[in-house]
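S.K.: So Swiss-Prot lists the following for this protein:
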type    : residues               : note
BINDING : R107, R127, N128, Y129 : (9Z)-octadecenoate binding site
BINDING : R107, R127, N128, Y129 : (5Z,8Z,11Z,14Z)-eicosatetraenoate binding site
VARIANT : P28 to A               : In variants C, D, E, F and H
VARIANT : I29 to T               : In variants C, D, E, F and H
VARIANT : N79 to S               : In variants D, E and F
VARIANT : D121 to N              : In variant D
VARIANT : R131 to Q              : In variants C, D and E
Amino acid sequence: MSSFLGKWKLSETHNFDAVMSKLGVSWPIRQMGNTVTPTVTFTMDGDTMTMLTESTFKNLSVTFKFGEEFDEKTSDGRNVKSVVTKDSESKITQTQKDAKNTTVIVREIVGDTMKTTVTVDDVTAIRNYKRL
């Protein structure tokens, strides 16, 4: 999992507003979500990974073990049950579930880019992060 470790800055995003809309995120929060460029930092302590997301809007930290469900509060305020699986050394999949939706977030390292694909039902967004 060393390919994920370190800091990543959002460099480009496609269709994120549509995903937020599908999740029922309010218009003002969607506007903020469309303008911020978060930095994501991954660290490992044994078999536990922490993902810290920092932006001018909000800072969030989630700590998890692969394959174990945990409670998570999303940046838009939803409470979800989440699980992260390790697909390979360079690819992880996070599944978030609440009463209404299932969100699948695939993060894959390709060179110095972390390609993040966010899917809710039939709506998909791509968010690319560059290694800092």
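The backbone N, Cα and C atoms fix where each Cβ goes, and this holds for glycine too.
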S.K.: Using Cα coordinates, what distance in whole Å links P28 (variant position) and N128 ((9Z)-octadecenoate binding site)?
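M.R.: The Cα atom of P28 (variant position) is 23 Å away from the Cα atom of N128 ((9Z)-octadecenoate binding site).
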S.K.: If you count Cβ atoms within 10 Å of the Cβ of D121 (variant position), leaving out that atom itself, what do you get?
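M.R.: Result for D121 (variant position): 12 neighbouring Cβ atoms inside 10 Å.
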S.K.: Which Cβ among the recorded positions (N79, N128) has the fewest C-beta neighbours inside 10 Å?
M.R.: N79
S.K.: Take the mean position of the Cβ atoms of R107, R127, N128, Y129, the recorded (9Z)-octadecenoate site. Which other residues of that chain put their Cβ within 8 Å of it?
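M.R.: Apart from R107, R127, N128, Y129, the close residues are W8, L10, S11, V40, T113, M114, K115, T116, I126.
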S.K.: Around the Cβ of R127 ((9Z)-octadecenoate binding site), how many other Cβ atoms lie within 10 Å? Please give the count over every shown protein chain.
M.R.: 21
S.K.: By Cβ count within 10 Å, point out the most packed of the recorded positions listed: R107, R131.
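M.R.: Max Cβ neighbours within 10 Å, all protein chains included: R107.
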S.K.: To the nearest whole angstrom, state the Cα distance for the pair D121 (variant position) and R107 ((9Z)-octadecenoate binding site).
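M.R.: Cα-Cα, rounded: 18 Å.
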S.K.: I want to check the contact list for I29 (variant position): same chain, sequence separation of six or more, C-beta distance under 8 angstroms. What comes out?
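M.R.: Set apart from I29 (variant position) by at least 6 residues yet with Cβ under 8 Å, we have M20, D76, G77.
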S.K.: Quick one: give me the count of other CB atoms within 10 A of the CB of Y129 ((9Z)-octadecenoate binding site).
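M.R.: Counting Cβ neighbours of Y129 ((9Z)-octadecenoate binding site) within 10 Å gives 23.
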